[in-house]
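Here is the structure we will look at, set down as structure tokens.
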Amino acid sequence: MKSHEYIVICGLNRSKVGRYIAIVASFLSFISIFLALTALEWLKNYHINSHIPASVFSLISAGGIYMGLYAWFDKNLWQNSYLGKFLCVPNLEGRWHVDGHTRSEGGNTWEGELKIVQTWDKVRIHLKTKASHSDSVTASIIYDKGIGYQLLYNYRNQPKTGEEHLTSHVGFAEFRFDADLKSAEGHYFNGQGRATYGTMTITRIEHA
């Protein structure tokens, strides 16, 4: 399963982020081209004939700079803690230890590891236990100023070979994170193959 887009509810509008990056790209493009042309004029004073290839101007065009800035923002820049607070998007990327409690079928406890791979545009949530593994299909993050961040996602679960008592199924999970983003509590519901439900507590092991 590959990473997929996710929705941010009550965070900074994503289209505004694109516009802000476009404004910065336009400004940097203007400065870059101005400096390049100034350098050419300066070289002429020393009777040095030079020219800048069209390919260079294409790289320092607003479009070229925008692509570079957006790639940097998507992979790394958005994870800055101060910028993250402004964007209202938490950095959940990393490995999390899972303590689960099935509340149906007689009830039982289980453990697993949740791995979240996250960029500004996409996310992948993978849960691995001794009996099965699941991957997110859709996801959304909700920001509530009075409560904090919530993560909601749908997933598809696949039992490991030899687990005959388990069947493939889809489900839904929801987590509410502490203010320090080091732990969260939540619950899950399964259906279309396995009608079970329960609770989960996750604790961050490490950042990616």
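Cβ coordinates are placed from backbone N, Cα and C, and glycine is handled just like the others.
Nothing has been swapped: the model has the original residues at all the noted spots.
Listed in Swiss-Prot:
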type	residues	note
MUTAGEN	TRP120 to Ala	Complete loss of protection against all phage tested in E.coli, beta barrel no longer oligomerizes, dimerizes in presence of c-di-UMP or c-di-UAMP; when associatd with 78-W--C-88 del
MUTAGEN	THR129 to Gln	Beta barrel no longer binds c-di-UMP
MUTAGEN	TYR153 to Phe	Beta barrel has decreased ability to bind c-di-UMP, no change in protection against phage in E.coli
MUTAGEN	TYR155 to Phe	Beta barrel has decreased ability to bind c-di-UMP, no change in protection against phage in E.coli
MUTAGEN	ASN157 to Gln	Beta barrel no longer binds c-di-UMP, complete loss of protection against all phage tested in E.coli
MUTAGEN	PHE172 to Asp	Complete loss of protection against all phage tested in E.coli
MUTAGEN	TYR188 to Phe	Beta barrel no longer binds c-di-UMP
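Features recorded in Swiss-Prot, as mapped to the structure shown.
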{"residue": "TRP120", "record": "mutagenesis position", "Cβ neighbours (10 Å)": "19"}
{"residue": "THR129", "record": "mutagenesis position", "Cβ neighbours (10 Å)": "17"}
{"residue": "TYR153", "record": "mutagenesis position", "Cβ neighbours (10 Å)": "24"}
{"residue": "TYR155", "record": "mutagenesis position", "Cβ neighbours (10 Å)": "22"}
{"residue": "ASN157", "record": "mutagenesis position", "Cβ neighbours (10 Å)": "21"}
{"residue": "PHE172", "record": "mutagenesis position", "Cβ neighbours (10 Å)": "15"}
{"residue": "TYR188", "record": "mutagenesis position", "Cβ neighbours (10 Å)": "22"}
Spatial hits near TYR188 (mutagenesis position) (Cα distance within 10 Å) out of the mutagenesis positions TRP120, ASN157, PHE172 come to PHE172
The correct three-state DSSP answer for TYR155 (mutagenesis position) is strand
Three-class DSSP assignment, TRP120 (mutagenesis position), comes back as coil
What remains of the mutagenesis positions TRP120, THR129, TYR153, TYR155 once a 10 Å Cα-Cα cut-off to PHE172 (mutagenesis position) is applied is TYR153, TYR155
Closest by Cα to TRP120 (mutagenesis position), out of the mutagenesis positions THR129, TYR155, ASN157, is TYR155
Rounding to whole Å, the Cα atoms of ASN157 (mutagenesis position) and THR129 (mutagenesis position) are apart by 11
